[in-house]
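What follows is a set of notes on a single structure, which appears directly below.
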Amino acid sequence: MPSISTNIILAFTAALTGMLVFRSHLMSSLLCLEGMMLSMFILSTLTIMNLHSTMSFMMPILLLVFAACEAAIGLALLVMMSNTYGLDLIQNLSLLQC
């Protein structure tokens, strides 16, 4: 496996670990999620370029579209939470609070 792919997989793993460790704040979770999406985009682009697969050239673009939608929804949720509660704690999102 080339070193570039290994580094990108390591970046994805680090972002996933960050998502699991820093899950109390929404901003940290969104940043880790963006890191995961970026590493998936780069890895899929490199894989398609190495395999010379012409049928799946649109897959990285589709992944970027989903990442942009996820970022927009996440930022809207973050602004709504900070205006309502003054915090970005994920526990404020629970509907089962007493």
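Placement of Cβ uses the backbone N, Cα and C atoms for every residue, glycine included.
Quick look at what Swiss-Prot annotates:
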VARIANT   THR17 to Ala  In strain: Isolate NARA4.20
VARIANT   ILE42 to Val  In strain: Isolate NARA4.20
VARIANT   MET58 to Ile  In strain: Isolate NARA4.20
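Structural mapping of features recorded in Swiss-Prot.
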{"residue": "THR17", "record": "variant position", "DSSP class": "helix"}
{"residue": "ILE42", "record": "variant position", "DSSP class": "helix"}
{"residue": "MET58", "record": "variant position", "DSSP class": "coil"}
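Put simply, ILE42 (variant position) is 19 Å from THR17 (variant position) when counted between their Cα atoms. Counting every protein chain shown, 17 other Cβ atoms lie within 10 Å of the Cβ of ILE42 (variant position). Neighbour count (other Cβ atoms within 10 Å of the Cβ, all protein chains): 11 for THR17 (variant position). In this structure, the CA atom of ILE42 (variant position) is 13 Å away from the CA atom of MET58 (variant position). Taking all protein chains in view, 10 other C-beta atoms sit within 10 angstroms of the C-beta of MET58 (variant position).
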